[in-house]
Structure formats: C-alpha cells, structure tokens
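These come from Swiss-Prot:
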- R66 to D: Confers resistance to activity reduction by RPA trimer (MUTAGEN)
- R69 to D: Confers resistance to activity reduction by RPA trimer (MUTAGEN)
- N70 to D: Confers resistance to activity reduction by RPA trimer (MUTAGEN)
- Q146, F160, N206, H270: uracil binding site (BINDING)
- D147: active site, proton acceptor (ACT_SITE)
- H150, S171, S249, H270, S272, R278: dsDNA binding site (BINDING)
Amino acid sequence: MIGQKTLYSFFSPTPTGKRTTRSPEPVPGSGVAAEIGGDAVASPAKKARVEQNEQGSPLSAEQLVRIQRNKAAALLRLAARNVPAGFGESWKQQLCGEFGKPYFVKLMGFVAEERNHHKVYPPPEQVFTWTQMCDIRDVKVVILGQDPYHGPNQAHGLCFSVQRPVPPPPSLENIFKELSTDIDGFVHPGHGDLSGWARQGVLLLNAVLTVRAHQANSHKERGWEQFTDAVVSWLNQNLSGLVFLLWGSYAQKKGSVIDRKRHHVLQTAHPSPLSVHRGFLGCRHFSKANELLQKSGKKPINWKEL
C-alpha cells in the first residue's frame, strides 16, 4: 500500500540511480522543512517556534500530552504492520507493543535474511504455535526451554515437542519416563507432539524461537531472548497462580524475575541425558503442578491427553 512501509522495507538496499535534490526554499506558508543533502532547513514559522521555546517558553502540558499520544499512536501503527504471521489474536493484543520496537524490527529482518540463505526451523507459520493453542489469559503452566530442535521436521513452535511421526528426542523420552512414575495411568503416547498439553493451557516456550538447520544456538542473542522475556514478564505481572516449571540453570535464570508470592515455581535439573539423574527423575513436577493449580482454584492438567 502506498504510504505504508512494510517490515522488510527497513532492510531493502538503498536504490541507486539519479540523485535528486530539493529546492532549499521552503514552500511559502507551508511550515515544511526543505531538505538539502539530508539536512533539514526549518521554515520561518518553525524557526520562530524554536526560538520562542529557546527563549524560555516551554511546551504546554497539553502539547506534551499530544506529542506523547502521537508517538504512541505511531508506534501502534508500526506494530500493526509488523505482526508476524501466525501470531494468536489474544497474544497479539497484549504483546503488540513489542512489534514496533527497533530490536524486534531488526530481529525479523535477521530471520528473513537467514531464510533467504539457509534452512531455518521451524517454518514461518509454526514459529508462534505457542500463541495459537490457547488464549493468553488461559495459561496455567509455563515450561521454559532454550533453543528449537535443529533437525528436519522436529521443531514446530512448542519447546520439547516434535511433530509426528518424528520419534521423541532423548530429553522428551526422559520427560515421559518421569510422567510414567508420577501420573497414574500415564502411558508413553508413541509420539512426541505435546499439542494436547498446550491446548489445556501449558505454555511450552523456548527462549529462542528459530534456529539454522543443524546449527544449535545459531540464532541466540539476536533479539528472541528479549521478546520471550517480555512474554514471561506479561504473564508474571498480569496473571496469578501460574505454575512455572524451570528445568536447568538456563530456564531458572530466565525465570528469576517471576514473583514467587504471586506464582508457584518448581525447579530441578534439565531432563537431558547429561543431567536427568541430578534431580529430574523423581521430581514429581507434574502431579505437584496439578496440586498447586487446584489450590489456586484452577482445573488441573490432564497430562495423559496427548
């Protein structure tokens, strides 16, 4: 649409060709600055206002409010144009303020460039699967991961989860092993798709949401961590009685901001084969989470529903 920049226009190369210059003379009575070689020359009307302010006539409170309002509206318009594909509506309403921020615009440009030159997981329509499973206000349990799986057909926007018919990776196998001793009647589902939990209000959130194929942590420190911190912060501040399951030092560090008077936090070792015997097996986090949810008046999770 003419007059509206798209997200990717911020990252397009500067076109080459004839260089045009504008007349140094402002349009009479327009109050619009003319540009000469990139430098703005203020109109007489604008100069008068600037000089007046410099002489000790500050902007009125009403003018300051109007300026702030206009800036906020501009950010919202930019954010609305930058909504990523597949972002759930209720999540968008609460998190859209992030979309117009410079770090997020830069992040989206980086991911787009990566997709142009490399295989990136998960595919664009699945990066935000975690926002499509339930309303943001229906979240009950939060499990924090780190980085998406980087093999073919594995990652689909839910941490620890893999698409069918891909077999469960070792960490997920250990999660199922703990469930089989913690939850009565739990039987290995024969697949690794955890969408059944997500639909019940279990947020399965990685700190970083994309990865280059076969290169673990290749998209770390590009902006995803700041965005997912904003997600955790919103949940922490706006909901109550959530159960956060923090497995391993990385998740525990990311969850250090959680208000433990407002929410419940369960911590143990990561389910990776390297650390599973340091406390994950036998932690009983799944039954404990349900007990805490019931104390908060919430419906427990059916961990067998996969």
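We count from 1, first residue shown onward.
A Cβ is built for glycine as well, from the same backbone N, Cα and C atoms used for every other residue.
Just the original residues are modelled here, none of the noted substitutions.
Among H150, S171, S249, H270, S272, R278, the residues given in the record as binding dsDNA, the maximal Cα to Cα distance rounds to 26 Å. Highest Cβ count within 10 Å among the recorded positions R69, N70, N206, S272, R278: N206. DSSP classifies N70 (mutagenesis position) as helix under the three-state reduction. Candidates R69, Q146, D147, N206, H270 (recorded positions) were compared with R278 (dsDNA binding site); those inside 10 Å Cα-Cα are H270. Each of the recorded positions R66, H150, H270 was scored by how many other Cβ atoms lie within 10 Å of its Cβ, and the smallest score goes to R66. Annotated pair S171 (dsDNA binding site) and R66 (mutagenesis position), C-alpha to C-alpha distance, rounded: 53 Å. For the binding-site residues Q146, S171, S249, the greatest number of Cβ atoms within 10 Å around a candidate Cβ is found at S171.
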